[in-house]
Amino acid sequence: MTKNPSSDATLPKGIHRSWKLPDKSLGDLWDSIVMDEAIKKQLLSQAIVNFTVRPKVERTVLPLHGVILLVGPPGTGKTSLARGLAHRVAESFSSAKFRLLEVEPHTLTSSAMGKTQRAVADLFSQSIAESAAAGPTIVLLDEVETLAADRAKLSLEANPVDVHRATDAVLVQLDMLAERNPHLLFVATSNFPQAVDSAFLSRCDMVMEVPLPGKDACKQILVDCLNGLAKTFPGIGKLSSAHQFDVCAGECVGLDGRAIRKVVANALAADPQVAIDPNKLSVEHLRSAIRQAKQMRLQGGKQK
């Protein structure tokens, strides 16, 4: 049986994982990201247009590059959303055999002059192009600022010229692939969109912000996490209907989805008795962990 995803040494340099799509585990990721459904719908629609409209319309009419950029604070679920998006797109085309390639940008960078540029060019012109020629392909470019750094903000004295050349290579390859491979979609993510080169941003068909969750989303994330734990520790199941739970959920505003789930883990570890028997977890344990998490965020922000 072929393993999904493939993540071994046989993959080309720069490719971290390769998935056959659709894949239910990726669909679960899509469902786990709690955000405005209208935003999800728009994102999915944009990705589908890449495969229905882009191949049939001249680029002089619609200058589509096949690039979507997801931006937002760390922990908001951009990478999971991108993976889930790939599944949902493939699910929309039942007759086509889609593939998801995950790029690991840090394996492409090198201190040796010219090596980063060559590695980037080889990845795009060979590995990605070959996959796109074989069938519809979605490429996840996580932390895209690593490969497409803003050249206007880089000092040639502090940063090797190779970084500039790597960004040049990404832009050149995106243009070539957009021209030759209309059944190819890049989904990029960035925690620091201000660090992404403006020429890369201009090539994006959509730049979508993945925001921190609001009050209702915070509550939904917290309930989902507690319900999952309740399958193993039934006593936790009563917390979502407990007194002050809504207040507790409201206090999560300002935290990202990942941090909210970690808050629950921290609450379980707040007291030895709760750690021994998680059924004893209380709303007050949760509120204490939330206050601590927000205090740490506040201190971290002051240090920057």
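The backbone N, Cα and C atoms fix where each Cβ goes, and this holds for glycine too.
Listed in sequence order, Val210, Pro211, Leu212, Pro213, Asp256, Gly257, Arg258 are the same-chain residues six or more apart from Thr76 (ATP binding site) with CB atoms under 8 A from its CB. As annotated by Swiss-Prot, ATP binding site applies to Gly75, Thr76, Gly77, Lys78, Thr79, Ser80.
Within 10 Å of the C-beta of Lys78 (mutagenesis position) there are 26 other C-beta atoms, taking all protein chains into account. Under the DSSP three-state reduction, Lys78 (mutagenesis position) is assigned to helix. One mutagenesis experiment catalogued in Swiss-Prot, Lys78 to Ala, is accompanied by this note: No longer prevents second messenger synthesis.
Every protein chain considered, the tally of other Cβ atoms within 10 Å of the Cβ of Glu143 (mutagenesis position) stands at 18. According to DSSP, Glu143 (mutagenesis position) sits in a coil region rather than a helix or strand. Recorded in Swiss-Prot as a mutagenesis result, Glu143 to Gln carries the remark: No longer prevents second messenger synthesis.
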Measuring Cα to Cα, tell me the gap between Ser80 (ATP binding site) and Glu143 (mutagenesis position) in whole angstrom.
13
Return the count of C-beta atoms lying within 10 angstroms of the C-beta of Gly75 (ATP binding site), excluding that atom itself.
17
Between Glu143 (mutagenesis position) and Thr79 (ATP binding site): CA-CA distance (Å)
9
Do me a favour and check the Cα-Cα span between Gly75 (ATP binding site) and Glu143 (mutagenesis position); whole Å is fine.
13
What's the number of neighbouring CB atoms sitting within 10 A of the CB on Thr79 (ATP binding site)?
17
